Amino acid sequence: MQRRRRPPPPTSRLPEGCGGGGGGSEEVEVQFSAGRWGSAAAVSAAAAAATRSTEEEEERLEREHFWKIINAFRYYGTSMHERVNRTERQFRSLPANQQKLLPQFLLHLDKIRKCIDHNQEILLTIVNDCIHMFENKEYGEDGNGKIMPASTFDMDKLKSTLKQFVRDWSETGKAERDACYQPIIKEILKNFPKERWDPSKVNILVPGAGLGRLAWEIAMLGYACQGNEWSFFMLFSSNFVLNRCSEINKYKLYPWIHQFSNNRRSADQIRPIFFPDVDPHSLPPGSNFSMTAGDFQEIYSECNTWDCIATCFFIDTAHNVIDYIDTIWKILKPGGIWINLGPLLYHFENLANELSIELSYEDIKNVVLQYGFKVEVEKESVLSTYTVNDLSMMKYYYECVLFVVRKPQ
C-alpha cells in the first residue's frame, strides 16, 4: 500500500450511524477512512503540475495494490489446491506397500480440499463487501477482471490473516487476547478511571490495529477510540467482522489446514474455529469508534491530539523505530500516556533494499527517555504468543516488554 496522509480525526462524535450502539445490525457501521493526501503549496504552476502528476501516480499505484490484494483473496483456493495436489502426487509415488500402510491419507487430503473450498467462500464474501468500504475513497472497478496467480508473499500474508481471526475474534484466541490486550486495557482503566474521567472525551489511538479487537474492546468501555491499520489484508477482514458480522459464531474458518508439519493428529489440521465470539455491533449507544487506513506516521501529524496511544506488537513493524517514537511524542497531549506491549521481531530485518534499524530494548528505552517521556510502568517478561496454534507440536513464545510512559505536562 502506498503511504497516505489524512488529518487526525476530530474529537467530536462520529456522524450518526458511524459509531457502535444498540439497535438493528444493519444500522450500525464502523467508519473506515482512507488516508488523504494534503494539498501542496502552490509554489509555481510547474511545481503544482509536478505535484499533481506525483499524486496521480501514487493514486494509480495504490489502486493497483488494492486490486492486487483482492486478487490474492480470490486466488487462495487455486493456490491451496495446487499445494494439496502436490502432496497427493508425492504420496502416490511411494511404493504400493507403503501406501497401504496409510489407508486414510488420501481421505484426509479430500477433507482438506473441502476446508479449502469453505475458506475460499468466506474470503470471497469478505472481498465482495470491501469495494466501497471507505467512506472517503473509491478504487474504481477491476480493469482486468480475471483471477491471476498471486505471489508467494501475498499468499503467506493471506494465510497469516486467517490466523488473525483466531487471535482477535474466536473463543480459541481468548487466552492470547488476555495475555496481550488485557494488560493494556488495565493500564487504560487505571489511568483514566470513569470516576474521574468522562471516557467519551478520552481519545485513544491504536496503531497497527489488525482485525480491530483491541480497539473494539477499548470502545466497549466507552472511550473514544480509533484504530489505524496499513495492510489491506487486515482492513478487508476487519471491515467484514466489524460491519457485517452480528450473529455470534455464525462463520467458521479452517486456519490450520496450511500447516502440514507438527500435527499430533490428522484431525488437528482440519479443525475449525468460529467467529465472531462476540457481537461486534454490541458497542454502547453513542460510541465513538472508527478505523483509518494508511501509514501511521503520515496520517497522524497534528500535535497534542491524543490522550493515550496503545501499541501492541507494533513498534517492531517500523523501518526506524525512532520515527515511531517521534510521531508518538508529537501527537500525544501533554500529560498523555503511551502504553506498549510486544517483542522486537523487526519486520524488515534482512530484507534487501529495505531500511531496517534494529534497536535493543535498552536502546529504545534510552531514546524514549531522551525525548522526555517519564516511565511509570515497566515489565520486561510478559509471556505471550501470537496467532498460536494451540494444538501444534511447535509453538513460539515471546517475552514481551510492557511499559507505560507519560509525556510531561
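Just so it is clear, glycine is given a Cβ too, placed from its N, Cα and C backbone atoms.
Taken residue by residue with DSSP, F296 (S-adenosyl-L-methionine binding site) is part of a helix. Residues or ranges marked as S-adenosyl-L-methionine binding site by Swiss-Prot on the basis of experimental evidence: Q164, R167, G208, E229, D295, F296, C312, Y324.
Among the sequence features in Swiss-Prot, the mutagenesis site F313 to A is noted as follows: Impairs N-methyltransferase activity. According to DSSP, F313 (mutagenesis position) is assigned to coil rather than to any helix or strand.
The Cβ of D316 (mutagenesis position) lies under 8 Å from the Cβ of G342, P343, L344, L345, Y346, H347, each on the same chain and at least six residues away in sequence. Quoted from Swiss-Prot, the note on the mutagenesis of D316 to A, E or N is: Impairs N-methyltransferase activity.
Residues or ranges marked as carnosine binding site by Swiss-Prot on the basis of experimental evidence: D316, H347, Y398. Every protein chain shown contributes to the tally, and the Cβ of H347 (mutagenesis position) ends up with 11 other Cβ atoms within 10 Å.
Here the Cβ of P343 (mutagenesis position) has 18 other Cβ atoms within 10 Å, regardless of which shown protein chain they belong to. According to Swiss-Prot, the mutagenesis experiment P343 to A carries the following note: Impairs N-methyltransferase activity.
Swiss-Prot lists L345 to A among its mutagenesis entries, and the accompanying note reads: Significantly reduces N-methyltransferase activity. Secondary structure at L345 (mutagenesis position), taken from DSSP and collapsed to helix, strand or coil, is coil.
H347 to A or F appears in Swiss-Prot as a mutagenesis experiment; the accompanying note says: Impairs binding to S-adenosyl-L-methionine. Significantly reduces N-methyltransferase activity.
Around Y386 (mutagenesis position), the C-beta neighbours below 8 angstroms that are at least 6 residues distant in the chain are R167, E176, C180, F313, Y396, Y398. Per Swiss-Prot, mutagenesis Y386 to F or W is noted as: Reduces N-methyltransferase activity.
In the three-state DSSP assignment, the secondary structure recorded for Y396 (mutagenesis position) is coil. A mutagenesis experiment is reported in Swiss-Prot for this position, Y396 to A, and the note states: Reduces N-methyltransferase activity.
Once the Cα atoms of D316, H347, Y398, the listed binders of carnosine, are compared pairwise, the greatest separation found is 15 Å. Around the Cβ of F296 (S-adenosyl-L-methionine binding site), 25 further Cβ atoms fall within 10 Å across all displayed protein chains.
Listed in sequence order, C180, Y181, I184, V206, G208, L214, N340, L341, G342 are the same-chain residues six or more apart from C312 (S-adenosyl-L-methionine binding site) with CB atoms under 8 A from its CB. Sequence-distant contacts (6 or more apart, same chain, Cβ under 8 Å) of E229 (S-adenosyl-L-methionine binding site) comprise G208, A209, G210, G212, L235, S238, M291, T292, A293. Residues within less than 8 Å, Cβ to Cβ, of Y324 (S-adenosyl-L-methionine binding site) and separated from it by at least 6 positions along the same chain comprise F296, Q297, F314, I315, A318.
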